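A.B. asks: According to Swiss-Prot, the protein has these features:
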| type | residues | note |
| --- | --- | --- |
| DOMAIN | 1-132 | domain 'Nudix hydrolase' |
| MUTAGEN | HIS31 to Val | Increases substrate binding and reduces catalytic activity |
| MUTAGEN | HIS31 to Ala | Increases substrate binding and reduces catalytic activity |
| MUTAGEN | LYS36 to Met | No effect on substrate binding and reduces catalytic activity |
| MUTAGEN | HIS38 to Gly | Slight decrease in substrate binding and slight increase in catalytic activity |
| MUTAGEN | GLU52 to Gln | No effect on substrate binding and strongly reduces catalytic activity |
| MUTAGEN | GLU56 to Gln | No effect on substrate binding and strongly reduces catalytic activity |
| MUTAGEN | TYR76 to Ala | Increases substrate binding and slightly reduces catalytic activity. Reduces catalytic activity; when associated with A-121 |
| MUTAGEN | LYS81 to Met | Slight increase in substrate binding and enzyme activity |
| MUTAGEN | LYS83 to Met | Increases substrate binding and reduces catalytic activity |
| MUTAGEN | GLU103 to Gln | No effect on substrate binding and reduces catalytic activity |
| MUTAGEN | TYR121 to Ala | Increases substrate binding and slightly reduces catalytic activity. Reduces catalytic activity; when associated with A-76 |
Amino acid sequence: MVVKAAGLVIYRKLAGKIEFLLLQASYPPHHWTPPKGHVDPGEDEWQAAIRETKEEANITKEQLTIHEDCHETLFYEAKGKPKSVKYWLAKLNNPDDVQLSHEHQNWKWCELEDAIKIADYAEMGSLLRKFSAFLAGF
């Protein structure tokens, strides 16, 4: 059975440059990802993405412009089980400070190449490149 999760790849525009928000997990190996989490019973991926972003970074749907037509699903193994994570691209309209939950210990705004390096796995790099290309044509 595939474990389903969802999240938002949040970006901001600062001095004409695009930066992506990454959160660092509180538990080893302390990986960096956009806000995301498991889909709860009775929820769809969209609802989970919105809820998890609020829980993990204290960013609400009202603070975002979500590009509903720009989304991608990643598939990989986590803890020996197949997992899918659907991400939508979202702009933070007023980039206030992020407020982390206990699940994360740090956060960063990163330009594309730095975000790819810090996320440190190929699928996330491909996703960030795809979303960056979408924004270049937006």
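In case you wondered, yes, glycine gets a Cβ from its N, Cα and C as well.
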A.B. asks: Pull the DSSP breakdown for the domain 'Nudix hydrolase' (1-132) and write it out as helix, strand, coil residue counts.
C.D. replies: 35 helix, 60 strand, 37 coil
A.B. asks: Given the mutagenesis positions HIS31, LYS36, LYS81, GLU103, state which is nearest to GLU52 (mutagenesis position) when distance is taken between Cα atoms.
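C.D. replies: Closest candidate to GLU52 (mutagenesis position), judged by Cα separation, is LYS36.
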A.B. asks: Specify the count of other C-beta atoms within 10 Å of the C-beta of HIS31 (mutagenesis position).
C.D. replies: 15
A.B. asks: By the count of other Cβ atoms within 10 Å, pick out the sparsest of the mutagenesis positions GLU52, GLU56, GLU103.
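C.D. replies: Counting other Cβ atoms within 10 Å of each of the mutagenesis positions GLU52, GLU56, GLU103 gives the minimum at GLU103.
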A.B. asks: Fewest other CB within 10 angstroms, which one of the mutagenesis positions LYS36, HIS38, LYS81, LYS83?
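C.D. replies: Output over mutagenesis positions LYS36, HIS38, LYS81, LYS83: least Cβ neighbours within 10 Å is LYS81.
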A.B. asks: Count the other Cβ atoms sitting within 10 Å of the Cβ of TYR121 (mutagenesis position), across every protein chain shown.
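C.D. replies: Other Cβ atoms within 10 Å of TYR121 (mutagenesis position): 14.
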A.B. asks: How far is it from LYS83 (mutagenesis position) to HIS38 (mutagenesis position), counting Cα to Cα, in Å?
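C.D. replies: That separation, Cα to Cα, works out to 10 Å.
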A.B. asks: Could you tell me the C-alpha distance between HIS38 (mutagenesis position) and TYR76 (mutagenesis position) in angstrom, no decimals?
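C.D. replies: Just about 14 Å between their Cα atoms.
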A.B. asks: Given the mutagenesis positions GLU56, TYR76, LYS81, GLU103, TYR121, which one's Cα is the least distant from that of LYS36 (mutagenesis position)?
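C.D. replies: Nearest candidate: GLU56.
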